[in-house]
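One structure is given here, and the rest of the page talks about it.
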Amino acid sequence: MFKKTLIAAAIVVGSAAPAFADVVISPNDNTFVTTSLASVTKQPVLDFSTAQQNLTLNFSEVGDLKNNGFIVLEIQGEGQFNDAEIRQWLSNGFWRRPFTGLLVNPNDHGNFANSGEVNDVRKFFKIISDGTQLTIVHTIDSNGKRLRLALASDVEETINFADAEVELKLNLANQAFKLTSGSQGTVALTAGALWNASYTADPVATKPLFKLGKLFQLSLTNAGKATALVSEGFLKLNIGDANISATDFAITNVTTNQTIQRDKVNLTLTGDVSAFKKDANGNLVNKAGASIGWKAAADGQSATAVLGAGNMAGGVQNALAAFGTLYVAADNTVPVPAVNFNVKAEIQGDSQATYNYFKDELADLFILTRDGMKFDTITTGTTSANLIHIRDVSNILPTEGGKIFVTITEYADHAANGRGEGTVLVTRKALSVTLPSGGAVTLKPADVAADVGASITAGRQARLVFEVETNQGEVAVKKSNAEGVDIQNGTRGTAPLVDFTL
């Protein structure tokens with residue numbers, strides 16, 4: 001008898017214990033839509049943000065929802081709920097109209113679809129009337145980060161089924177979220193059921209509802225490339241009488257639903273544009289003579305443009321094919337420089353009311369080089385007494401001479417039959433000295449390193465790759481056993497990399 005009593009008591013206690021199941025939130029896969037917003041959005045604008053993704057909360061156990069308890073939604077990240085907009089979302093608009101922002105489903109063996117009918121919603125939540133419309137009883141607390149939806153006083157009797165569901169139509173919660181301008185990262189929600197100082201359905205986090213990041217982004221597939229020919233005094237290009245064209249140059253509004261006024265976005269092309277064809281007003285033109293949108297600066301060292309007219313909607317990419325074009329005329333008289341052109345797009349905060357200042361930059365929209373000869377030599381540190389003699393025999397270089405570029409790689413200390421990793425110290429930096437037409441230049445490794453700001457460790461092997469703007473040149477390297485020991489080297493398969501090794 002005693003044993004039977006204990007068993008019966010255990011059954012009673014077990015049946016009274018809360019389920020403590022997790023809320024099941026859907027969707028929770030790659031169909032989830034995160035609303036991307038620009039972190040530079042001004043605060044008065046970002047105060048009123050709308051999520052695009054609707055959520056379904058599934059309470060999988062009978063008893064997850066308790067009489068006079070709450071369904072609790074809490075913001076994770078930098079954000080708050082807006083009281084007036086939440087109230088509007090949780091109201092039905094007029095008397096007995098169905099609710100649209102929040103739907104319910106008791107899931108009685110699959111016999112019900114999600115419903116906003118007043119009688120169905122009332123089975124889940126407490127409802128009050130202001131004489132015009134009905135509103136689900138709710139409270140916002142915890143500094144605006146927590147929203148509590150008040151469950152009905154008899155929800156345990158009316159919703160006595162597993163897998164009861166509440167659908168949150170967040171896309172109808174217009175401007176219900178106040179996000180923080182300047183913040184980076186994501187904002188999500190947790191959802192759970194709370195009663196009597198305990199969670200009866202443990203809260204679970206959603207995927208990010210919001211992501212704050214860039215406003216727009218520049219992109220391209222391939223830079224526009226050309227080589228100025230030394231045989232033509234760098235006045236003409238290896239591509240002939242044709243446009244230099246970048247491939248797939250574009251700008252993308254990376255937000256989900258924010259609009260950008262295109263005439264507020266300014267573009268800047270940085271690099272010497274003196275050699276490119278222009279009209280009488282300084283506007284750069286293509287081979288056909290049509291303006292491509294860039295206007296050269298007075299000093300010729302840059303060009304500017306306005307993105308265009310109209311608006312660019314969220315998620316839209318605009319092709320910028322015209323801006324990705326340059327042209328050197330057949331009768332050009334200005335030597336084309338060796339230069340990498342960078343482009344910047346920016347929007348000023350004082351030019352419009354939605355965004356603070358923002359910019360995005362793209363390196364190497366155009367890459368212009370000059371042809372010439374390449375050679376390399378290996379030296380042991382800056383203690384080397386080597387002398388490098390470079391001569392031009394073309395006699396056709398422009399007045400400013402041919403530039404000399406150097407790339408320096410230093411190798412880690414290693415003994416014979418050992419190995420040492422290479423570290424690139426500088427890449428294709430121009431020396432301050434140029435090669436005169438029909439003239440010569442004499443260089444010391446230590447002076448070369450100092451000229452380009454490189455520090456080579458004494459006694460370490462270093463490879464110096466020279467690119468000289470002459471198509472007819474001679475090089476001689478005087479190797480000496482001074483304080484450092486220099487190495488004569490030959491490398492198999494270097495023909496595509498250098499013309500010769502000394």
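Note that the numbers count up from 1, one per residue, in the order the chain is shown.
Each residue, glycine too, has its Cβ placed from N, Cα and C.
Swiss-Prot lists Ser26 to Gly among its natural variants, and the accompanying note reads: In strain: A450 and A461. Shown in sequence order, Leu55, Thr56, Asn58 are the residues of the chain, 6+ apart in sequence, with a C-beta less than 8 angstroms from the C-beta of Ser26 (variant position). According to DSSP, Ser26 (variant position) is assigned to a strand segment.
Around Thr35 (variant position), the same-chain residues six or more apart in sequence whose CB sits under 8 Å from its CB are Ser49, Thr50, Ala51, Gln52, Gln53, Leu209, Phe210, Lys211, Thr256, Asn257, listed in sequence order. DSSP assigns Thr35 (variant position) to a strand. In Swiss-Prot, a natural variant is listed as Thr35 to Asn, annotated with the note In strain: A450.
On its own chain, Asp47 (variant position) has Asn82, Lys178, Leu179 as residues at least 6 apart in sequence with a Cβ closer than 8 Å to its own Cβ. According to Swiss-Prot, the natural variant Asp47 to Ser carries the annotation: In strain: A400 and A450.
Annotation note: Phe48 (variant position) sits in a coil segment as assigned by DSSP. Annotation for Phe48 (variant position): spatial neighbours Asn82, Glu85, Gln175, Phe177, Lys178, criterion Cβ-Cβ under 8 Å with sequence separation of six or more. Phe48 to Asp appears in Swiss-Prot as a known natural variant, with the remark: In strain: A400.
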